[in-house]
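So the structure is just underneath, and the comments pick up after that.
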Amino acid sequence: MCQNKINTNNTMTIKSNKKLSYSVKKLLQKIFKQQQRVEEEQNLKNALKANSLESLESMENSRNADLESASICASLESCENEANERLSQSCEIEDYDFEQLPTVPVHFVRTAHGTFFWTAVSDLPADNDLVEPLYCSTSNAIAIPQDRWVQA
């Protein structure tokens, strides 16, 4: 009888231990599952943030690519080329005889303070700058020397 009681006590203890370990195991599983869910949610949020940043970057890249695309650049270049062609067609290029144009001598001197340039128009004959010098009365005055200088 004692043996039966001990066996019964042992089986009850084993059953209670099994129940206790089972409940602890269930509790730990719930805790681990909850922790896993929290981590998965955080990973999902982080992935969404990364995707949104990547999508923003890809949108910006595609926008820049569109701006640099050949169609836009080509249209701008074609507009510019057309404007240049129209301008060149509207302007008639005339051949100038440079022998008739008076030359203005440019003098220069290099010093420790820099290089100085100046022009002297005293070499021009009287009334040479007039359109029709015969009809103007300037008494054939000699041009006043107008020296201009600049430091380079």
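Numbering starts at 1 and runs along the chain as displayed.
From the backbone N, Cα and C atoms, a Cβ is placed for every residue, glycine too.
Don't look for the substitutions in this one, it keeps the originals.
The annotation that Swiss-Prot gives for the naturally occurring variant Thr11 to Ala reads: In strain: Nv2001_m0595 and NVIII-m11. Thr11 (variant position) falls within a helical segment according to DSSP.
The annotation that Swiss-Prot gives for the naturally occurring variant Arg63 to Pro reads: In strain: Nv2001_m0592. DSSP classifies Arg63 (variant position) as helix under the three-state reduction. There are 10 other CB atoms within 10 A of the CB of Arg63 (variant position), with all protein chains counted.
Under the DSSP three-state reduction, Glu82 (variant position) is assigned to helix. For the natural variant Glu82 to Lys, Swiss-Prot gives this note: In strain: NVIII-41. The structure shown keeps the original residue.
Here the C-alpha separation of Glu82 (variant position) and Arg63 (variant position) works out to 27 Å. Using a 10 Å Cβ-Cβ cutoff, Glu82 (variant position) registers 10 neighbours. In this structure the C-alpha atoms belonging to Thr11 (variant position) and Arg63 (variant position) are separated by 75 Å.
Around the Cβ of Thr11 (variant position), the number of neighbouring Cβ atoms within 10 Å comes to 10.
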